[in-house]
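Enquirer: My questions will all concern the structure given below.
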Amino acid sequence: MSRRRKANPTKLSENAKKLAKEVENSQEENDCDMLAKPQTPTIIIPGHMDDTPNPAGSPHDASIKSSSSTISDHTSTSATTGISDFPDILAQTEHGCSVLIDGNHLREIINSVDTQDGKQDLLSDVIRQLTSIKERLTNDESPVKDDLKEDPDDMSPMLHAGNFDSEMLLRQHELMQHQQQQMIIANMLKATQSLPLLFNGGLNYEAILNNPVLNATIAGHLPNPLASNISLLQKSISAKLAAAGNMQTVEKVETPLNLSKDTPSPTAIPQSPLSGFRLPYSLGTNYGSDGQLFNNCSPNSSGKSTPGNTSVTSEVATPRPQAKSPNHIKRPMNAFMVWARDERRKILKAYPDMHNSNISKILGSRWKGMSNSEKQPYYEEQSRLSKLHMEQHPDYRYRPRPKRTCVIDGKKVRVNEYKTIMKTKKDLMWGDEPGFSQPSDLQMDLASHVNLLNDLTQHHHQSHLLQTAE
């Protein structure tokens, strides 16, 4: 061993340095993964090869002492020491160190190759094999996805999927109706400036709503749903006005609409601007809804409009029954409905107070964000349900529900078209009047409701006068 070291010391030192550098470079590439996983066995490569002095420029005894001390520090099991000795490749685990590659055996294998390039290729192949083992372990350690736990804490990441901003919906759902009430009050204050005749005594709504003749006529002639709606309207006006008198007025509201159900605590005000007039409609959020003001509109509606006004029909047919027939056959579920059935239950369990419209938006956003491969099982379930439905009901034919219509000036018009016509006429009317700004949607709804109440009042007064004359 000493003869070979003396014969060509420079060459052995250079080869040892190159070998140590290559092994250390491979170790540095894997340092981050080894530090992140302390339980994984790590390979320890002693770094004394770089620090080994050149034998040509230093005494032989010093080099042997440095080499032997370094090997002893790393608990090497090699039998010999020296410049050309290779360190043992150790694996550090929680149970201690173990030798993976013996330094003497590694030296013999490398020295069996004659050329320098062959030795480098041999070491590169060893490093490549270790790298492939590391990649295989990394791929095998991917976490197995457990079933989704129906826990409110685990539902939040699910709601963030898709293009839709689910976090904003949840935030709006938590804050609720406070700013919506403020927007209504602020718009009503603006309406007092643009509609002075409407709120300053131009129309006596109290006399209209508290008229006993009108109330008796309504109770006797109108169908039960419309009569009950009007009576509820009369009762809610006084209660809402009393509550509105104690509400704090807001000049300008720039925050977005909230879907919260929490009502703000009323603040006492000495003189409220709303206390000087009567409102012809309720301040609830369901004013102008189709279910209350258009119950008289049905496919079988018929009648004549009031002279001089364009309004809904006065002679009302029986409303369409809402209850479905016991023999009604439901349509088979499509792929989205199959997928959303279980997802909707999970969201409702986590957020019981969330509105159904917000849940539908979240589910629709997540469904759009899913890939075709993720949707494929649900499309297969849709095909299976469709075939099963066809076998169970071979004579089934889908018949869509007819559109709701109203009779205006002897013509059948859909409810949505009627709303569009009324809005267009009001826009033209306000545009011709000088000194008035463009009305808001709230003002347009208010004017439309006033016309409906006036039509009902005028018609029932005429009916009462005719009955009295007879």
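Including glycine, each Cβ sits where the backbone N, Cα and C put it.
Pulled these features from Swiss-Prot for this protein:
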MUTAGEN   R331 to K  In ty7; egg laying defective phenotype
MUTAGEN   A335 to T  In ku207; egg laying defective phenotype
MUTAGEN   G364 to E  In rp26; egg laying defective phenotype
MUTAGEN   P394 to L  In n483; increased uterine cell divisions
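In the displayed structure, how are the listed features positioned relative to their neighbours?
Expert: Taking Cβ-Cβ distances under 8 Å and a sequence gap of 6 or more within the same chain, the neighbours of R331 (mutagenesis position) are H389, Y398.
Secondary structure from DSSP puts A335 (mutagenesis position) in a helix. Taking all protein chains in view, 18 other C-beta atoms sit within 10 angstroms of the C-beta of A335 (mutagenesis position).
G364 (mutagenesis position) has a Cβ environment of 14 other Cβ atoms inside 10 Å.
Within the same chain, no residue at least 6 positions away from P394 (mutagenesis position) has a Cβ under 8 Å from its Cβ.
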Enquirer: Please state whether DSSP places G364 (mutagenesis position) in a helix, a strand or coil.
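Expert: Looking at the DSSP assignment, G364 (mutagenesis position) belongs to a helix.
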Enquirer: Between A335 (mutagenesis position) and G364 (mutagenesis position), what is the CA-CA distance rounded to a whole number of Å?
Expert: 12
